[in-house]
Amino acid sequence: MDTTEKALKEVTPAMLSLNNCPGTTPGTPMSKNQLKKQRKLAEFAELRKLRREREREKKKQKRREAKELGLPVRTGPSRKELKKRQLADGGKSGLSVAIDLDYDDLMQERDIVKCVKQCLRIYTINRRSPQPGNLHFTGIRRNGHIHESFKKNEGWENWHVQYYFDRGHTDIFEHSQLVYLTCESDRVLDKLQPGCTYVIGGLVDHNHFKGLCHSRATSAGLTTARLPLSEHVDMKTRAVLSTYHVFELLTKVAAGQDWTTAILETIPMRKGAKAKITDKKEPNHCLEQQDEKQKQEAESDKPTLTAVESEIESHSLDS
């Protein structure tokens, strides 16, 4: 039994008392539901710390075992290498993306948690990209629901991201530099333009606020565009992607992939995407060879000019 498992068993009711609950003051009357919720929050926070400690110990043990067996300890780049790669590039890939998080009051608590998790995945995708871009999280309301959810992620302040509190993308960038990506737009984004910042709406709404991002963008006088999904693939479902899928797609295209390949590698399999079949026919070399052979046979069956002249001459002599 490791130290963490022992610690998990040693969690006492005193550790989960209201005195250890965040946001509570002794002597303040609380309802039964509030007390129950606070106890659950305290228990979750305490157990999460212990689980993380156990996970770290397991990773250390795996590294030790790998070293003893002479196996490679790490399969991917180290944190130091990733940081060095990002700083060396400095956003030279030309990709600049702003995640619009000014939807704090429109999402339920569970959707806010999902939104922040997507931001974490976006940050990870950008760090691991061969050409990391400039990433901006805009419109965060200080001490709002999204801000509080960010605080639950240890080390979030150290992410290599530009945070903007109480400031939206229109307060930071020139309007002419912004392109808001929405599936309702009439314009198609066929090429990433240098000097542009592409805005992705950080809204997890399950289609409750359909068209809201597009409406806000047009009201602000911003250029909008949609991803060229229908131009490159056929899908069984609507061409609506999550925030981090849109960012991942942009990252791959910025790194040099073509749209079709990037789309097929990014979107979930449940959407049943298949590359669009074009009308342009590929040359069939087998048919070409067969046609050439038939042409040669036809030419050989034709009487040559010399043969025709000889036959005419023989008829003249007979007469």
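Using the three backbone atoms N, Cα and C, a Cβ is placed for every residue, glycine included.
Keep in mind the model shows the original residues, not the substituted ones.
According to Swiss-Prot, the domain 'SAM-dependent MTase TRM10-type' annotation covers 83-274. Among the mutagenesis results in Swiss-Prot, Gly201 to Arg has the note: Abrogates methyltransferase activity but does not affect the protein's influence on Hsp70 chaperone protein expression levels or on organismal stress resilience. The residue drawn here is the original one.
As a whole-number mean, the pLDDT of the domain 'SAM-dependent MTase TRM10-type' (83-274) in this prediction is 88. Other Cβ atoms within 10 Å of the Cβ of Gly201 (mutagenesis position), summed over all protein chains shown, number 23.
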